[in-house]
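Each remark here refers to the structure printed beneath this line.
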Amino acid sequence: MSTELFSSTREEGSSGSGPSFRSNQRKMLNLLLERDTSFTVCPDVPRTPVGKFLGDSANLSILSGGTPKRCLDLSNLSSGEITATQLTTSADLDETGHLDSSGLQEVHLAGMNHDQHLMKCSPAQLLCSTPNGLDRGHRKRDAMCSSSANKENDNGNLVDSEMKYLGSPITTVPKLDKNPNLGEDQAEEISDELMEFSLKDQEAKVSRSGLYRSPSMPENLNRPRLKQVEKFKDNTIPDKVKKKYFSGQGKLRKGLCLKKTVSLCDITITQMLEEDSNQGHLIGDFSKVCALPTVSGKHQDLKYVNPETVAALLSGKFQGLIEKFYVIDCRYPYEYLGGHIQGALNLYSQEELFNFFLKKPIVPLDTQKRIIIVFHCEFSSERGPRMCRCLREEDRSLNQYPALYYPELYILKGGYRDFFPEYMELCEPQSYCPMHHQDHKTELLRCRSQSKVQEGERQLREQIALLVKDMSP
């Protein structure tokens, strides 16, 4: 029976160009199943012939054979197929006429490899795969086609490489024809998808590289251009209306951005600034606001008034607030005699100043009215401010802080030099004698030496007073 089986398969394999491997395998297995009565088939689940054959291999007696008696004949693998005759000659039968176990294993491996190659090269799987997978499939198919075409030239080398690649000693991959159903439209769609993927990758690379571009390097001129937004034909909104709308919206946004709410911190800061400004307008004992309008001057700790205010004071415009005022001319006697403000007192030394104001302090009869003292010299830069500070310091020492005998002290800004040209009629005599006059050089030296002695005596008295305070318990 076995001889008839293999002779029939040999005749069928030799006739024509030869059927495929799977048809020959099925015929051979069906004949074996008819011969072997001990082979049982499960009718519940349909299986392939190879699966049936291997599933019940434990019950087969034909699998307990020896090794093959002859080597495989692989000379006919260049055609891409193998016939049943070549299979029977390569896998010998034992004495009982059954196939050897090694032959059956080779048949199983050949069937598995053939099924895998058919699944890999199916058109449906190629169409459903990604572009990268499609590209790899094309490369594998081209490689297999080129290898099958060159088998006729180099038989031995290509057989080894083909067997290593396929993992089977029997079967080879047949050359697959191109899918006839794959039309030009599908090919164009695949190429368009590949182009879109490549463009996206290029844009991502350009955007990432732009972050690390050096400022000194020139810009890349080969950057992809941005797509211009095409205007729709159905859009009937005029451009002027659009410009007006967006301009109005931009102004509204700017107004909202510039608006700032007042916080608690801002309120406290403004209150502190107002208090500081108000304190600058308060008198020395911080009880009232200054009666005369003040201006900024050279010394920030002193209050300055302009010539117009002094002229208004002399004309009696502040009688409702002021009971009595004094204009102290701190210049030397020859300057005072050369021209001075009406009613001004010439007190150029500290001793004279203290004796006039502090030996017997002047107190206003009306508590609601005030006593004002205005100091000046030629420019009101040194002598006038110095005498004003001396009187304030001595007044502080005689009273308990913040009480003062004379809380309102002012400096005439610009001195007699600025007052005389504007208000000459308020001067007696109507003339002006500068300090460095050529006719009064000796008097200038005498007055300076006298003032220096007085200044030294004053500093000595202050030091003695400090020592007495330190020694007292």
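FYI, residue positions are counted from 1 along the chain as it appears here.
Each residue, glycine too, has its Cβ placed from N, Cα and C.
Database features (Swiss-Prot):
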MUTAGEN   S129 to V  Loss of phosphorylation. Severely impairs PLK1-binding
MUTAGEN   T130 to A  Loss of phosphorylation. Severely impairs PLK1-binding
MUTAGEN   S191 to D  Mimicks phosphorylation state, leading to enhanced accumulation in the nucleus
MUTAGEN   S191 to A  Facilitates nuclear exclusion
MUTAGEN   L211 to A  Reduces phosphorylation by MARK3 and CHEK1
MUTAGEN   S216 to A  No effect on interaction with MARK3. Abolishes phosphorylation by MARK3
MUTAGEN   L221 to A  Abolishes interaction with MARK3. Reduces phosphorylation of S-216 by MARK3
DOMAIN    321-428  domain 'Rhodanese'
MUTAGEN   E352 to K  Partial loss of HIV-1 Vpr binding
MUTAGEN   K359 to E  No effect on HIV-1 Vpr binding
ACT_SITE  C377  active site
For a quick check of packing: other C-beta atoms within 10 Å of the C-beta of E352 (mutagenesis position), how many? 15
Taking the Cβ of the residue listed as 'active site' as centre, how many other Cβ atoms lie within 10 Å? 25
Is it possible to get the count of other C-beta atoms within 10 angstroms of the C-beta of K359 (mutagenesis position)? 7
Quick check for the class: what is the C-alpha distance, in angstrom and rounded, between the residue listed as 'active site' and E352 (mutagenesis position)? 16
Would you mind pulling the DSSP three-state label for C377 (active site)? coil
On average, residues of the domain 'Rhodanese' (321-428) score a pLDDT of 95
Give me the CA-CA distance between E352 (mutagenesis position) and K359 (mutagenesis position), in Å, as a whole number. 10
